Amino acid sequence: MALLQKTRIINSMLQAAAGKPVNFKEMAETLRDVIDSNIFVVSRRGKLLGYSINQQIENDRMKKMLEDRQFPEEYTKNLFNVPETSSNLDINSEYTAFPVENRDLFQAGLTTIVPIIGGGERLGTLILSRLQDQFNDDDLILAEYGATVVGMEILREKAEEIEEEARSKAVVQMAISSLSYSELEAIEHIFEELDGNEGLLVASKIADRVGITRSVIVNALRKLESAGVIESRSLGMKGTYIKVLNNKFLIELENLKSH
(Lines of atoms letter the chains of each structure in order from A and count residues from 1; the text may use other names and numbers.)
(Lines give C-alpha, C1' and ligand atoms only; values in the text may rest on other atoms or scores of the structure.)
Protein backbone atom coordinates (compact mmCIF):
# COMPACT_ATOMS: atom_id res chain seq x y z
CA MET A 1 0.00 0.00 0.00
CA ALA A 2 1.40 3.41 -1.00
CA LEU A 3 2.18 6.16 1.52
CA LEU A 4 -0.58 8.43 0.16
CA GLN A 5 -3.17 5.69 0.54
CA LYS A 6 -2.06 5.01 4.12
CA THR A 7 -2.22 8.73 4.92
CA ARG A 8 -5.79 8.81 3.58
CA ILE A 9 -6.73 5.93 5.91
CA ILE A 10 -5.49 7.98 8.89
CA ASN A 11 -7.42 11.00 7.52
CA SER A 12 -10.63 9.02 7.28
CA MET A 13 -10.13 7.88 10.89
CA LEU A 14 -9.99 11.54 11.95
CA GLN A 15 -13.10 12.43 9.94
CA ALA A 16 -15.02 9.45 11.33
CA ALA A 17 -14.17 10.53 14.90
CA ALA A 18 -15.65 14.03 14.44
CA GLY A 19 -18.33 14.73 17.04
CA LYS A 20 -18.03 11.28 18.66
CA PRO A 21 -16.36 10.27 21.93
CA VAL A 22 -12.65 9.69 21.39
CA ASN A 23 -11.83 6.02 20.79
CA PHE A 24 -8.08 5.54 21.18
CA LYS A 25 -8.42 1.78 20.70
CA GLU A 26 -9.74 2.28 17.15
CA MET A 27 -6.99 4.82 16.48
CA ALA A 28 -4.34 2.34 17.65
CA GLU A 29 -5.85 -0.36 15.42
CA THR A 30 -5.77 1.93 12.38
CA LEU A 31 -2.13 2.87 13.02
CA ARG A 32 -1.25 -0.79 13.56
CA ASP A 33 -2.68 -1.67 10.15
CA VAL A 34 -0.99 1.14 8.20
CA ILE A 35 2.41 0.97 9.96
CA ASP A 36 2.40 -2.79 10.54
CA SER A 37 3.63 -2.67 14.14
CA ASN A 38 2.49 -2.87 17.76
CA ILE A 39 1.00 0.47 18.82
CA PHE A 40 0.72 1.97 22.32
CA VAL A 41 -0.89 5.36 22.98
CA VAL A 42 0.35 6.49 26.40
CA SER A 43 -0.81 9.54 28.38
CA ARG A 44 1.48 11.94 30.25
CA ARG A 45 1.01 9.89 33.42
CA GLY A 46 1.56 6.53 31.78
CA LYS A 47 -2.08 5.55 31.34
CA LEU A 48 -2.53 3.31 28.31
CA LEU A 49 -5.22 5.21 26.38
CA GLY A 50 -5.27 2.69 23.55
CA TYR A 51 -3.18 -0.10 22.10
CA SER A 52 -3.19 -2.67 19.34
CA ILE A 53 -0.92 -5.68 18.99
CA ASN A 54 0.42 -6.77 15.62
CA GLN A 55 3.05 -9.21 16.91
CA GLN A 56 2.36 -10.98 20.20
CA ILE A 57 4.89 -10.62 23.02
CA GLU A 58 4.57 -13.51 25.46
CA ASN A 59 5.49 -12.06 28.84
CA ASP A 60 3.54 -12.00 32.12
CA ARG A 61 4.65 -8.48 33.08
CA MET A 62 3.59 -7.12 29.68
CA LYS A 63 0.24 -8.91 29.94
CA LYS A 64 -0.42 -7.38 33.36
CA MET A 65 0.60 -3.95 32.11
CA LEU A 66 -1.93 -4.20 29.26
CA GLU A 67 -4.63 -5.49 31.62
CA ASP A 68 -3.98 -2.66 34.09
CA ARG A 69 -3.68 -0.19 31.19
CA GLN A 70 -0.75 1.46 32.92
CA PHE A 71 2.91 1.81 31.93
CA PRO A 72 5.58 1.81 34.71
CA GLU A 73 6.07 5.21 36.36
CA GLU A 74 9.84 5.32 35.81
CA TYR A 75 9.51 4.40 32.13
CA THR A 76 6.81 7.05 31.60
CA LYS A 77 8.95 9.69 33.29
CA ASN A 78 11.91 8.82 31.05
CA LEU A 79 9.78 9.27 27.93
CA PHE A 80 9.80 13.02 28.60
CA ASN A 81 13.52 12.98 27.85
CA VAL A 82 12.60 12.19 24.23
CA PRO A 83 11.58 15.58 22.73
CA GLU A 84 11.34 14.35 19.12
CA THR A 85 10.90 11.11 17.20
CA SER A 86 13.50 8.53 18.15
CA SER A 87 13.45 5.53 15.83
CA ASN A 88 14.69 1.94 15.74
CA LEU A 89 15.85 1.75 19.35
CA ASP A 90 17.18 -1.70 20.17
CA ILE A 91 16.48 -3.97 23.14
CA ASN A 92 19.30 -2.33 25.16
CA SER A 93 17.69 1.12 25.03
CA GLU A 94 15.98 2.37 28.21
CA TYR A 95 13.01 3.20 25.98
CA THR A 96 12.53 -0.30 24.56
CA ALA A 97 8.92 -1.51 24.53
CA PHE A 98 10.11 -5.10 24.93
CA PRO A 99 10.53 -6.85 28.31
CA VAL A 100 14.23 -6.59 29.14
CA GLU A 101 14.06 -9.71 31.31
CA ASN A 102 13.51 -11.64 28.04
CA ARG A 103 16.28 -9.82 26.19
CA ASP A 104 17.45 -13.07 24.55
CA LEU A 105 14.03 -13.64 22.95
CA PHE A 106 13.77 -10.09 21.58
CA GLN A 107 17.34 -9.40 20.45
CA ALA A 108 16.12 -8.01 17.12
CA GLY A 109 13.19 -6.07 18.67
CA LEU A 110 12.96 -2.41 17.63
CA THR A 111 11.09 0.46 19.27
CA THR A 112 10.17 3.90 17.95
CA ILE A 113 9.13 6.72 20.29
CA VAL A 114 7.03 9.60 18.93
CA PRO A 115 6.05 12.46 21.30
CA ILE A 116 2.37 13.48 21.15
CA ILE A 117 2.28 17.28 21.25
CA GLY A 118 -0.72 19.58 21.05
CA GLY A 119 -1.34 23.20 21.98
CA GLY A 120 2.37 23.59 22.68
CA GLU A 121 2.48 20.95 25.41
CA ARG A 122 3.43 17.30 25.70
CA LEU A 123 0.20 15.31 25.89
CA GLY A 124 1.62 11.81 25.78
CA THR A 125 3.67 9.42 23.68
CA LEU A 126 3.05 7.13 20.74
CA ILE A 127 5.15 3.97 21.07
CA LEU A 128 5.67 1.57 18.16
CA SER A 129 7.44 -1.78 18.31
CA ARG A 130 8.40 -4.54 15.88
CA LEU A 131 10.07 -7.88 16.44
CA GLN A 132 12.66 -7.30 13.72
CA ASP A 133 11.98 -5.10 10.65
CA GLN A 134 13.39 -1.57 10.79
CA PHE A 135 11.05 1.43 10.72
CA ASN A 136 11.70 3.26 7.44
CA ASP A 137 11.01 6.90 6.50
CA ASP A 138 7.46 6.14 5.34
CA ASP A 139 6.71 4.45 8.68
CA LEU A 140 8.05 7.48 10.56
CA ILE A 141 5.99 9.93 8.47
CA LEU A 142 2.85 7.90 9.25
CA ALA A 143 3.79 7.60 12.93
CA GLU A 144 4.32 11.36 13.29
CA TYR A 145 1.11 12.11 11.42
CA GLY A 146 -0.69 9.57 13.60
CA ALA A 147 0.72 11.22 16.74
CA THR A 148 -0.56 14.60 15.50
CA VAL A 149 -4.05 13.17 14.96
CA VAL A 150 -4.02 11.54 18.41
CA GLY A 151 -2.87 14.86 19.91
CA MET A 152 -5.79 16.68 18.26
CA GLU A 153 -8.21 14.14 19.73
CA ILE A 154 -6.70 14.42 23.22
CA LEU A 155 -7.10 18.22 23.02
CA ARG A 156 -10.70 17.84 21.82
CA GLU A 157 -11.46 15.50 24.71
CA LYS A 158 -9.90 17.98 27.16
CA ALA A 159 -11.96 20.84 25.70
CA GLU A 160 -15.15 18.78 26.05
CA GLU A 161 -14.31 17.98 29.68
CA ILE A 162 -13.75 21.68 30.44
CA GLU A 163 -17.04 22.53 28.71
CA GLU A 164 -18.92 19.85 30.67
CA GLU A 165 -17.35 21.09 33.90
CA ALA A 166 -18.47 24.67 33.19
CA ARG A 167 -21.97 23.49 32.28
CA SER A 168 -22.31 21.46 35.50
CA LYS A 169 -21.19 24.44 37.57
CA ALA A 170 -23.62 26.81 35.81
CA VAL A 171 -26.55 24.42 36.38
CA VAL A 172 -25.72 24.19 40.10
CA GLN A 173 -25.39 27.97 40.46
CA MET A 174 -28.75 28.53 38.75
CA ALA A 175 -30.43 25.88 40.91
CA ILE A 176 -29.05 27.37 44.13
CA SER A 177 -29.97 30.92 43.11
CA SER A 178 -33.58 29.78 42.58
CA LEU A 179 -33.86 28.88 46.29
CA SER A 180 -35.33 31.30 48.81
CA TYR A 181 -33.31 32.13 51.93
CA SER A 182 -35.21 29.59 54.07
CA GLU A 183 -34.98 26.93 51.33
CA LEU A 184 -31.22 27.42 51.08
CA GLU A 185 -30.94 27.13 54.86
CA ALA A 186 -32.97 23.91 54.71
CA ILE A 187 -30.71 22.47 51.99
CA GLU A 188 -27.58 23.28 54.00
CA HIS A 189 -28.98 21.39 57.00
CA ILE A 190 -30.10 18.46 54.83
CA PHE A 191 -26.64 17.91 53.39
CA GLU A 192 -24.96 18.39 56.75
CA GLU A 193 -27.21 15.56 57.93
CA LEU A 194 -26.43 13.39 54.89
CA ASP A 195 -22.67 13.95 55.15
CA GLY A 196 -21.99 12.56 51.67
CA ASN A 197 -23.37 12.15 48.16
CA GLU A 198 -26.39 10.08 49.11
CA GLY A 199 -28.41 8.90 52.06
CA LEU A 200 -31.70 8.78 53.89
CA LEU A 201 -33.29 11.67 55.77
CA VAL A 202 -36.52 12.32 57.63
CA ALA A 203 -37.73 15.78 56.58
CA SER A 204 -39.97 16.30 59.63
CA LYS A 205 -37.06 15.72 62.03
CA ILE A 206 -34.91 18.32 60.26
CA ALA A 207 -37.86 20.74 60.09
CA ASP A 208 -38.44 20.44 63.86
CA ARG A 209 -34.76 20.77 64.72
CA VAL A 210 -34.08 23.79 62.49
CA GLY A 211 -37.41 25.47 63.08
CA ILE A 212 -38.77 25.52 59.50
CA THR A 213 -41.84 23.98 57.95
CA ARG A 214 -41.68 20.62 56.19
CA SER A 215 -43.06 22.25 53.01
CA VAL A 216 -39.93 24.46 52.77
CA ILE A 217 -37.77 21.32 52.68
CA VAL A 218 -40.02 19.65 50.10
CA ASN A 219 -39.99 22.75 47.84
CA ALA A 220 -36.22 23.09 48.09
CA LEU A 221 -35.71 19.43 47.14
CA ARG A 222 -38.16 19.75 44.23
CA LYS A 223 -36.27 22.74 42.81
CA LEU A 224 -32.95 20.91 42.95
CA GLU A 225 -34.49 17.78 41.46
CA SER A 226 -36.10 19.64 38.55
CA ALA A 227 -32.67 21.17 37.79
CA GLY A 228 -31.18 17.67 37.65
CA VAL A 229 -28.85 18.38 40.57
CA ILE A 230 -30.25 15.65 42.83
CA GLU A 231 -32.71 12.79 42.72
CA SER A 232 -35.02 11.98 45.61
CA ARG A 233 -37.33 9.08 46.34
CA SER A 234 -39.88 8.76 49.13
CA LEU A 235 -39.51 5.59 51.20
CA GLY A 236 -42.67 6.21 53.22
CA MET A 237 -42.19 6.07 56.99
CA LYS A 238 -38.43 5.51 56.58
CA GLY A 239 -37.98 8.97 55.08
CA THR A 240 -36.64 10.28 51.77
CA TYR A 241 -33.69 8.84 49.89
CA ILE A 242 -31.53 11.57 48.31
CA LYS A 243 -28.67 11.22 45.85
CA VAL A 244 -26.49 14.02 44.42
CA LEU A 245 -26.23 13.75 40.61
CA ASN A 246 -24.09 16.81 39.93
CA ASN A 247 -20.63 16.58 41.53
CA LYS A 248 -20.31 20.39 41.60
CA PHE A 249 -23.28 20.79 43.96
CA LEU A 250 -21.63 19.96 47.29
CA ILE A 251 -18.55 22.03 46.38
CA GLU A 252 -20.75 25.05 45.58
CA LEU A 253 -22.72 24.56 48.78
CA GLU A 254 -19.48 24.48 50.77
CA ASN A 255 -18.33 27.68 49.03
CA LEU A 256 -21.54 29.44 50.04
CA LYS A 257 -21.04 28.49 53.68
CA SER A 258 -17.49 29.85 53.75
CA HIS A 259 -18.53 33.28 52.42
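Heads up, the Cβ atoms here are built off N, Cα and C, so glycines get one too.
Annotation source Swiss-Prot lists GTP binding site at Y51, R69. As annotated by Swiss-Prot, L-valine binding site applies to R61, F98, V100. As annotated by Swiss-Prot, L-isoleucine binding site applies to R61, T96, F98, V100. Quoted from Swiss-Prot, the note attached to the mutagenesis of F40 to A states: Strongly affects the ilvB repressing activity in a BCAA-containing medium. DNA binding is stimulated by GTP, but not by branched-chain amino acids. For the mutagenesis experiment R61 to E, the note given by Swiss-Prot reads: Nearly complete loss of ilvB repressing activity in a BCAA-containing medium. One mutagenesis experiment catalogued in Swiss-Prot, F71 to A, is accompanied by this note: Retains 72% of ilvB repressing activity in a BCAA-containing medium. Quoted from Swiss-Prot, the note attached to the mutagenesis of F71 to E states: Loss of ilvB repressing activity in a BCAA-containing medium. DNA binding is stimulated by GTP, but not by branched-chain amino acids. Under its mutagenesis annotations, Swiss-Prot gives F98 to A the following note: Strongly affects the ilvB repressing activity in a BCAA-containing medium. DNA binding is stimulated by GTP, but not by branched-chain amino acids. For A207 to V, Swiss-Prot lists a mutagenesis experiment annotated as follows: Strong defect in ability to interact with the ilvB and dpp promoters. Swiss-Prot documents A207 to D as a published mutagenesis change and attaches the note Does not bind the ilvB and dpp promoters. Quoting Swiss-Prot on the mutagenesis of R214 to E: Does not bind the ilvB and dpp promoters. Among the mutagenesis entries in Swiss-Prot is S215 to T or A, noted as: Slightly reduced affinity for ilvB and dpp promoters. S215 to F appears in Swiss-Prot as a published mutagenesis result, with the remark: Strong defect in ability to interact with the ilvB and dpp promoters. Recorded in Swiss-Prot as a mutagenesis result, V218 to A carries the remark: No change in affinity for ilvB and dpp promoters.
Site extent for L-isoleucine: among the recorded binding residues R61, T96, F98, V100, the largest C-alpha separation is 14 Å. Looking at V218 (mutagenesis position) and T96 (L-isoleucine binding site), their Cα atoms lie 62 Å from each other. Residues N59, M62, T96, P99, E101, N102, R103, F106 surround the recorded L-valine site, their Cβ atoms falling within 8 Å of the Cβ centroid of R61, F98, V100, which are themselves excluded.
Distances between the Cα of S215 (mutagenesis position) and those of the recorded positions F40, R61, T96, V100 are shortest for F40. The recorded positions close to Y51 (GTP binding site), defined as a CA atom within 10 A of its CA, are F40 out of F40, T96, F98. Reduced to three states, the DSSP call for A207 (mutagenesis position) is helix. T96 (L-isoleucine binding site) falls outside any helix or strand according to DSSP and counts as coil.
Of all the binding-site residues in the list R69, T96, V100, the shortest Cα-Cα distance to R214 (mutagenesis position) is found for R69.
Among the recorded positions listed (R61, F98, V100), R61 has its Cα nearest to the Cα of R69 (GTP binding site). There are 10 other Cβ atoms within 10 Å of the Cβ belonging to S215 (mutagenesis position). The candidate set comprises the recorded positions V100, V218. Of these, V218 has the most other Cβ atoms within 10 Å. The Cα of V100 (L-valine binding site) lies closest to that of R61, out of the mutagenesis positions F40, R61, F71, A207.
R61 (mutagenesis position) carries a helical DSSP state (H, G or I). When the recorded positions Y51, F71, F98 are scored by other C-beta atoms within 10 Å, F98 scores highest.
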